[in-house]
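Asker: Below you will find the structure I want to go over with you.
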Amino acid sequence: MLALISRLLDWFRSLFWKEEMELTLVGLQYSGKTTFVNVIASGQFSEDMIPTVGFNMRKVTKGNVTIKIWDIGGQPRFRSMWERYCRGVNAIVYMIDAADREKIEASRNELHNLLDKPQLQGIPVLVLGNKRDLPNALDEKQLIEKMNLSAIQDREICCYSISCKEKDNIDITLQWLIQHSKSRRS
């Protein structure tokens with residue numbers, strides 16, 4: 001009986017108390033940022049993505065949480081914009097092409113440079129190693145090591161290995177994001 005009442009209360013709350021969160025999605029070009037947004041928004045995967053020029057904003061609703069996603073271009077000329085769009089968000093999602101080992105060092109440097117900005121202090125970070133379905137893709141343990149994530153001490157940091165194409169670990173990624181809809185923004 002108590003479980004039924006609890007479920008009814010949760011349902012009732014979901015009708016009237018909607019959560020909103022804002023996140024910024026950054027990472028080097030061709031890591032799969034826009035594809036990730038499309039997969040969580042509609043479940044659609046496409047091989048033929050056009051690189052993001054500047055930024056895109058999209059709202060995605062999952063349950064009673066509306067996620068406002070800033071998808072920022074990853075080409076070198078757009079990286080100076082990353083900090084501006086990361087200020088005041090609930091979480092930063094940093095996407096890596098886990099199968100492109102040649103770009104890992106550049107990706108690590110960009111992530112650490114971004115997180116060194118004082119205005120972004122304390123904002124939780126979710127690092128996603130995309131394209132785990134490809135041969136030689138780094139797994140979570142390798143990503144944590146190669147990206148030197150253990151050196152990041154001033155905030156919560158989490159790392160998942162995902163595949164937008166196969167939709168691997170998209171569910172746990174969404175769970176993490178929804179949990180952080182309650183994170184305070186400054």
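Using the three backbone atoms N, Cα and C, a Cβ is placed for every residue, glycine included.
If you look for the noted substitutions, you won't find them, since the model keeps the original residues.
Pulled the feature table from Swiss-Prot, pasting it below:
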- 29-35, 71-75, 130-133: GTP binding site (BINDING)
- THR34 to Asn: Binds GDP, hence is inactive. Alters chromosome segregation. Decreases interaction with VPS41. Loss of lysosomal location. Loss of interaction with PLEKHM1. Loss of interaction with RUFY3 and RUFY4 (MUTAGEN)
- TRP70 to Arg: Preferentially binds GTP (MUTAGEN)
- GLN75 to Leu: Prevents GTP hydrolysis, hence remains active. No effect on lysosomal location. Alters lysosomes cellular distribution and motility. Increases interaction with VPS41. No effect on interaction with PLEKHM1. Does not affect interaction with RUFY3 and RUFY4 (MUTAGEN)
- ASN130 to Ile: Loss of GTP/GDP-binding. Affects chromosome segregation (MUTAGEN)
- LYS141 to Arg: Abolished ubiquitination by RNF167 (MUTAGEN)
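Can you tell me where each of these features sits in the structure?
Answerer: Listed in sequence order, the residues of the same chain lying 6 or more apart from ILE72 (GTP binding site) and placing their CB within less than 8 Å of its CB are THR24, LEU25, VAL26, LYS33, THR52, GLY54, PHE55, PHE78, MET81, TRP82, TYR85.
Under the DSSP three-state reduction, THR34 (mutagenesis position) is assigned to helix.
According to its DSSP assignment, TRP70 (mutagenesis position) is in a strand.
Counting every protein chain shown, the number of other Cβ atoms lying within 10 Å of the Cβ of GLN75 (mutagenesis position) is 13.
Within 10 Å of the Cβ of ASN130 (mutagenesis position) there are 28 other Cβ atoms, across all protein chains.
Taking all protein chains in view, 10 other C-beta atoms sit within 10 angstroms of the C-beta of LYS141 (mutagenesis position).
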Asker: Within 10 Å of GLN29 (GTP binding site) by C-alpha distance: pick out those among the mutagenesis positions TRP70, ASN130, LYS141, and say none if nothing qualifies.
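Answerer: Within 10 Å of GLN29 (GTP binding site): none of them.
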Asker: So among SER31, THR35, ARG132, all listed as binding-site residues, which is physically nearest to GLN75 (mutagenesis position)? Use the C-alpha atoms.
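Answerer: If we rank SER31, THR35, ARG132 by Cα distance to GLN75 (mutagenesis position), first place goes to SER31.
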Asker: Considering only the recorded positions SER31, THR35, TRP70, GLY74, which residue has the minimal Cα-Cα separation from ASN130 (mutagenesis position)?
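Answerer: Nearest by Cα distance to ASN130 (mutagenesis position): SER31.
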Asker: Out of LYS33, ARG132, which of the binding-site residues is least crowded by other Cβ atoms within 10 Å?
Answerer: ARG132
Asker: Using C-alpha positions only, work out which of the binding-site residues SER31, THR35, GLY74, ARG132 is nearest to LYS141 (mutagenesis position).
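Answerer: The smallest Cα gap between LYS141 (mutagenesis position) and any of the binding-site residues is with ARG132.
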